[in-house]
Amino acid sequence: MSKTRRMVLIAMLAALSTILLLPILQFPLLPGIDFMKVELSIIPVLIGVFTLGLGDGFIILFIRSVLWYLLFNQGPSTWIGVPMNFVALGIFMAIVWFFTKKKFSIKNYTVGIVLATIASVLVMMVLNVFYALPLYRLAAGFDVDKIFAGATHLFNMGSLSVTLNPTYLLTVVLPFNALQYIIFALVFGLIVTVFKKNKVVKFYNA
């Protein structure tokens with residue numbers, strides 16, 4: 001693939017990924033938890049990973065994240081949430097790619113998806129405790145500890161208060177993210193199957 005064609009494909013996938021961030025295309029998963037919604041912007045990024053390579057996939061993810069800041073900035077929810085999203089999705093796609101880069105089979109894809117989902121969910125839980133929730137509490141006045149009982153204060157980091165809330169983590173963060181990554185896996189798996197069958201695009205070792 002020529003350098004020009006590669007750059008055009010990166011730009012197109014980044015643009016498509018950004019379009020999928022439109023609020024109208026997002027949807028909640030858990031009843032009563034409207035502040036956490038699924039967006040499918042990772043799908044074009046995964047297509048980039050498996051057609052161009054992991055490095056270009058991260059470039060697409062980075063461009064999408066920058067455009068998210070510029071086009072859909074909603075204050076603290078954006079500047080706190082986007083870095084978390086970048087880290088978790090980066091881990092997810094890197095693990096899936098690692099297990100399928102030699103051969104894209106159902107077995108390898110399933111193993112990759114399961115391990116990637118577990119890793120990404122754990123990372124999101126840790127980031128919620130030590131990064132997101134303290135910042136939301138300070139910058140936006142949003143304190144989940146007032147909604148979900150059972151929080152334990154851990155320590156202070158300057159003006160940030162770090163707490164551990166097992167109720168919120170186990171009933172919201174864990175199921176939401178697990179379901180979200182399962183949706184990503186099913187949608188991308190379907191796309192790979194359709195693209196392979198119709199020879200729309202060549203995936204790595206697929």
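Note: Cβ is positioned from N, Cα and C throughout, glycine not excepted.
Note that this is a predicted model, so its numbers are computed, not measured.
Under the heading of mutagenesis, Swiss-Prot lists W68 to Y and annotates it as follows: Strong increase of the riboflavin dissociation constant. According to its DSSP assignment, W68 (mutagenesis position) is helical. Close to W68 (mutagenesis position) in the fold, though at least 6 residues off in sequence, lie T18, L21, T78, V82, each with a CB less than 8 Å from its CB.
Here the residue is the original one, while Swiss-Prot reports the published mutagenesis W79 to Y with the comment No change in riboflavin binding. Listed in sequence order, the residues of the same chain lying 6 or more apart from W79 (mutagenesis position) and placing their CB within less than 8 Å of its CB are Y69, N73.
Counting every protein chain shown, the Cβ of W97 (mutagenesis position) has 19 other Cβ atoms within 10 Å. W97 to Y appears in Swiss-Prot as a mutagenesis experiment; the accompanying note says: No change in riboflavin binding.
According to its DSSP assignment, W97 (mutagenesis position) is helical.
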